[in-house]
Structures are given as structure tokens and as C-alpha cells.
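Enquirer: First the structure, which I've put down as C-alpha cells, then a few questions once you've had a look.
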Amino acid sequence: MKFIIFCAIVMAVSVSGFIVDVDTEDKWRNAFDHMLMEEFEEKMDQIEHGLLMLSEQYKELEKTKSKELKEQILRELTIAENYLRGALKFMQQEAKRTDLNMFERYNFETAVSTIEILVKDLAELAKKVKAVKSDD
């Protein structure tokens, strides 16, 4: 008997999700924003990991003074910085939207500040790499 009641409750809850009508455009936009922020967080993790790896390569560059390593690090820094500058413009534009609630606005503003910090860190590392005198 308890099992039948439990099944009825589960079925009622699952069906009630289909009965409640939500504006489909708003639902899509929130789903898009959620997916966008998940992708953004994943890419920022990758860039932060890449920045850590480039910092380690910079330490190696200080020891070896290799011209090839210096050029490789500068290329990777340039690519990451350009990617972040494009993402910064997009996130600033999204943060200006008027349909955002307080939580969504906070997410976009946090994304903007995160990107600005990473761009600054990449630029500082690029200055350090350029300052290293290579042997060649």
C-alpha cells in the first residue's frame, strides 16, 4: 500500500512539471545563460591552468634563455589574451541586458571582473617574458 502511495506521489510530481506553463522564451534564455556560464567557467579554468603552465615555462626560460621557448610563450600569451579580450567585450555587452535578474547580473559582472584580472595577469607575464634576454 505504501508503495502504491509513493508511486502516485512520484507520478503526480512528475506530471505537475508538465502542467505548469512557463514562458518558453524566458525558459530558453535562462537555459542559454546557464549553459553560457558553465562554458565560461570551464574555459576560464583552462586559461588559468594554461597561465600556470606558462608561468612554469617562464621559470624555465629564465634558466635556459631559449629564443624558441620565448617565442612560444609569447604566442600562447597573445592567443589567450586575444581570446579573453573578445570574451570581455561579449560579457560586458551581456551584463548590460535589462532582462537579467539580480543573480544573473551578478554572474555576468563576476565574469567581467574575472576576465579583466586574467588579462592583467597575462599582460604582466608577457612583459616579464619580453624582458628576458635570449641567447640567440
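Yeah, the Cβs are placed from backbone N, Cα and C, and that goes for glycine too.
Heads up, this one's the original sequence, none of the swaps are in it.
In Swiss-Prot, the entry for mutagenesis Glu25 to Ala states: Decreaced IgE-binding by some of the 24 patients tested. The structure shown retains the original residue. According to Swiss-Prot, the mutagenesis experiment Asp26 to Ala carries the annotation: Decreaced IgE-binding by some of the 24 patients tested. Listed in Swiss-Prot is the mutagenesis experiment Lys27 to Ala, annotated as follows: Decreased IgE-binding by more than half of the 24 patients tested. Identified as a major epitope. Annotation of the mutagenesis experiment His34 to Ala in Swiss-Prot: Decreaced IgE-binding by some of the 24 patients tested. Lys43 to Ala appears in Swiss-Prot as a published mutagenesis result, with the remark: Decreased IgE-binding by more than half of the 24 patients tested. Identified as a major epitope. For the mutagenesis of Lys59 to Ala, Swiss-Prot gives this note: Decreased IgE-binding by more than half of the 24 patients tested. Identified as a major epitope. The structure shown keeps the original residue.
Relative to the rest of the structure, where do these features sit?
Expert: Around His34 (mutagenesis position), there are no C-beta neighbours below 8 angstroms that are at least 6 residues distant in the chain.
Residue density at Lys43 (mutagenesis position): 13 other Cβ atoms are found within 10 A of its Cβ, drawing on all protein chains shown.
Residues near Lys59 (mutagenesis position) in space but far in sequence (CB under 8 A, at least 6 apart, same chain): none are found.
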